[in-house]
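**Q** The structure is given below, and queries will be raised subsequently.
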Amino acid sequence: MADEEKLPPGWEKRMSRSSGRVYYFNHITNASQWERPSGNSSSGGKNGQGEPARVRCSHLLVKHSQSRRPSSWRQEKITRTKEEALELINGYIQKIKSGEEDFESLASQFSDCSSAKARGDLGAFSRGQMQKPFEDASFALRTGEMSGPVFTDSGIHIILRTE
């Protein structure tokens with residue numbers, strides 16, 4: 001039976017308190033979805049662990065006063081708290097999920113990373129090139145999937161896997 005099959009790495013089954021329905025939560029990316037995530041561990045272009053050797057992602061970064069470098073192309077000195085940064089990130093996620101805004105336009109307007117000029121596009125990368133929490137979230141996402149808040153030394157990210 002398909003429901004008894006093992007979930008892909010990072011995924012767990014949960015019960016929604018509001019609707020009483022089962023949903024799936026990825027503790028690596030903080031993504032949640034109603035549909036059961038599909039595991040694909042035996043197709044071409046993968047490394048030995050059943051994941052692609054490289055992924056391509058875009059992101060929206062919100063820095064805060066505790067970020068490794070609390071400045072950006074948008075603001076010389078960032079003074080917002082980590083909690084305020086998380087509120088901004090959660091607001092952007094809601095706007096994207098509701099269809100009010102698209103990821104790329106929000107990234108180009110509000111990301112504290114210079115990749116904002118490329119609508120958040122970071123290009124393709126392999127393991128070992130990004131900070132570990134960012135890398136783990138990126139590789140756990142499926143193409144077209146968006147993460148929840150991802151915390152790194154740089155700040156708080158929303159990641160969209162594009163390839």
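Using N, Cα and C of the backbone, Cβ positions are placed for all residues, glycine too.
Residues as originally present; substitutions not included.
Below are the features I grabbed from Swiss-Prot:
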DOMAIN    5-39  domain 'WW'
MUTAGEN   Tyr23 to Ala  Reduced affinity for KIF20B
DOMAIN    52-163  domain 'PpiC'
MUTAGEN   Lys63 to Ala  Loss of peptidyl-prolyl cis/trans isomerase activity. No effect on the interaction with IRAK3/IRAK-M. Abolishes IL33-mediated increase of IRAK3/IRAK-M protein levels
MUTAGEN   Ser71 to Asp or Glu  Loss of peptidyl-prolyl cis/trans isomerase activity, nuclear localization and cellular function
MUTAGEN   Cys113 to Ala  Loss of peptidyl-prolyl cis/trans isomerase activity; decrease in DNA repair of double-strand breaks by homologous recombination slightly less efficient than that observed with wild-type protein. No effect on RBBP8/CtIP
**Q** Could you measure between Tyr23 (mutagenesis position) and Lys63 (mutagenesis position) for me? Cα positions, answer in whole angstrom.
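**A** Between the Cα atoms of Tyr23 (mutagenesis position) and Lys63 (mutagenesis position), the distance comes to 30 Å.
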**Q** By DSSP, how many residues in the domain 'PpiC' (52-163) are helix, how many strand, and how many coil?
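**A** Counting residues by DSSP class gives 39 helix, 27 strand, 46 coil.
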**Q** According to DSSP, how is the domain 'WW' (5-39) divided among helix, strand and coil residues?
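**A** With helix first, then strand, then coil, the domain 'WW' (5-39) has 0 helix, 12 strand, 23 coil.
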**Q** In angstrom units, rounded to an integer, how far apart are the Cα atoms of Lys63 (mutagenesis position) and Ser71 (mutagenesis position)?
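**A** Rounded to a whole number, the Cα-Cα distance is 8 Å.
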**Q** In whole Å, how far does the CA atom of Cys113 (mutagenesis position) lie from that of Ser71 (mutagenesis position)?
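**A** Distance (Cα to Cα, whole Å): 9 Å.
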